[in-house]
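**Q** Pulled the feature table from Swiss-Prot, pasting it below:
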type	residues	note
BINDING	ASP151, ASP152	divalent metal cation binding site
BINDING	385-393, 415-420, 434-446	ATP binding site
DOMAIN	215-266	domain 'HAMP'
DOMAIN	274-480	domain 'Histidine kinase'
MUTAGEN	THR48 to Tyr	Higher activity than wild-type (with or without MgCl(2) or CaCl(2))
MUTAGEN	GLY54 to Asp	Very large decrease in the transcriptional activation of PhoQ-dependent genes
MUTAGEN	ASP179 to Arg	Very large decrease in the transcriptional activation of PhoQ-dependent genes
MUTAGEN	LEU203 to Asn	Shows Mg(2+)-dependent signaling and partial gene activation activity; when associated with A-202
MUTAGEN	LYS392 to Ala	44-fold decrease in ATP affinity and 6-fold decrease in activity
MUTAGEN	ARG439 to Ala	3-fold decrease in ATP affinity and 2-fold increase in activity
Amino acid sequence: MKKLLRLFFPLSLRVRFLLATAAVVLVLSLAYGMVALIGYSVSFDKTTFRLLRGESNLFYTLAKWENNKLHVELPENIDKQSPTMTLIYDENGQLLWAQRDVPWLMKMIQPDWLKSNGFHEIEADVNDTSLLLSGDHSIQQQLQEVREDDDDAEMTHSVAVNVYPATSRMPKLTIVVVDTIPVELKSSYMVWSWFIYVLSANLLLVIPLLWVAAWWSLRPIEALAKEVRELEEHNRELLNPATTRELTSLVRNLNRLLKSERERYDKYRTTLTDLTHSLKTPLAVLQSTLRSLRSEKMSVSDAEPVMLEQISRISQQIGYYLHRASMRGGTLLSRELHPVAPLLDNLTSALNKVYQRKGVNISLDISPEISFVGEQNDFVEVMGNVLDNACKYCLEFVEISARQTDEHLYIVVEDDGPGIPLSKREVIFDRGQRVDTLRPGQGVGLAVAREITEQYEGKIVAGESMLGGARMEVIFGRQHSAPKDE
């Protein structure tokens, strides 16, 4: 069934265009041709009638009525074998005079025709027509050719009837003039054959021109299809916007879709990378706890709450990053209020377990009144990455302090490590960029932290600590709390 549909409804736009246009051209050509032929035929009949009427007037002029009889005196220069034949009837339809004696033709004249002026046609077989034109050898040859092609062919003869009223010298007469040469043998009849030839030539010329027109008109679509194939083969990123006006909107919308899909893909990939990085700390805590259980430094009852807490943290992180992946640009941030001190206590407790062997000393100087306005997981993600870096690169001490204004929350993390060179203090926030390539890491944590703070119209500033190491100042904006309902 599908093959039949494809056969009758081609999928190619060029073939569709060619067939539709060819059909329109054919219909219009037939319509115009038929109108022209019908007009020509009507004009030809009128011309023939006028010529035959002229013959009728001539014979009426030559006719004389004497002793109740009609006499027609033909001059010597009028050939009795002329291409017309004249019959004259009285008002009762009785034949008064005949130019030639052709019985079969006289029988074909209908009595009703004789009552008024008119133009008529009679059908005769080839043999009868041949008898009517026995003296014309060229016509006889043409009739022979017709007879050889079709012995039963019929010839059409034109008949003009003219009624003349009675006068003082002439009674009422009806003159019938028959064109002895059939219409089929006249050169004017060839116009139908010419029409077929012209129509055929028209189609033979028009179809190639239509094909060229279709090829030229559909080139932009072919170019677009080629660009789509290049997109599929990853040889181009976007469609060329410089196209025809009709395709501009389509190309623009497709490019928007491509950009949106690419951004969404990049977002998912980035989110997956960030999730992997964020799970490092809870997994490290679990690993450290299991190591302590194995060495019997910690009992099962002590390890259980720690492990459950980290498992809960992993579950929260997965949910958090799935939520981030589904968020669209411009999504409103949460306006929840969270005390900063408890959040940092939980983070430092987890990091102490991770860096237990290193013996990191983390000190907090956080006022209980200081709060964070926003998504709790955002705060934990930012501070977790910053504190993890501080614990990783410090020698022993890490200090955390905080202050708050009406619009901003400032948290400062300092360590006594080697610090960050001045030339690297902006590079470290780029994904995949790390100052110390000897230590394990992917260079993702600080990039994630900065992206989140920028969502809060904040930033992270790297500097030099009074302890001799790095100083990271995390600034959260948009910290004005939501107005309370009165």
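These residue numbers are counts, starting from 1, taken along the chain as shown.
Glycine is no exception: its Cβ is also placed from the backbone N, Cα and C atoms.
Unsubstituted: the structure retains its original residues.
From a predicted model like this one, the values you see are computed outputs, not experimental measurements.
Context for these features, please: burial, neighbours, distances.
**A** ASP152 (divalent metal cation binding site) carries neither a helix nor a strand DSSP state and counts as coil. Long-range Cβ proximity for ASP152 (divalent metal cation binding site), meaning a same-chain Cβ under 8 A and a gap of 6 or more residues, is found for ASP125.
Other C-beta atoms found within 10 angstroms of the C-beta of ASN389 (ATP binding site) number 22, with every protein chain shown included.
Secondary structure from DSSP puts THR48 (mutagenesis position) in a helix. Listed in sequence order, PHE119, SER158, ALA160, ASP179 are the same-chain residues at least 6 apart in sequence whose CB falls under 8 Å from the CB of THR48 (mutagenesis position).
Annotation for GLY54 (mutagenesis position): no spatial neighbours, criterion Cβ-Cβ under 8 Å with sequence separation of six or more. For the recorded site, GLY54 (mutagenesis position), the DSSP three-state label reads helix.
DSSP assigns ASP179 (mutagenesis position) to a strand in the three-state reduction.
There are 15 other Cβ atoms within 10 Å of the Cβ belonging to LEU203 (mutagenesis position).
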**Q** Out of ASP151, ASP179, which has the highest number of nearby Cβ atoms, where nearby means within 10 Å of its Cβ, if these are the recorded positions?
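**A** Answer by Cβ density within 10 Å: ASP179.
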**Q** Nearest to LYS392 (mutagenesis position) in three-dimensional space, by Cα, is which of the recorded positions ASP151, LEU203, ASN385?
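**A** The answer is ASN385.
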**Q** Cα-Cα separation of LEU203 (mutagenesis position) and ASN385 (ATP binding site), in Å?
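**A** LEU203 (mutagenesis position) to ASN385 (ATP binding site), Cα-Cα distance: 77 Å.
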**Q** By CA-CA distance, flag whichever of ASN385, ASN389, TYR393 among the binding-site residues is nearest to ASP151 (divalent metal cation binding site).
**A** ASN385
**Q** Which number gives the other C-beta atoms within 10 angstroms of the C-beta of LYS392 (mutagenesis position), all protein chains shown included?
**A** 19
**Q** If you run through the domain 'HAMP' (215-266) with DSSP, how many residues end up as helix, strand and coil?
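**A** Computed counts for the domain 'HAMP' (215-266) are 39 helix, 0 strand, 13 coil.
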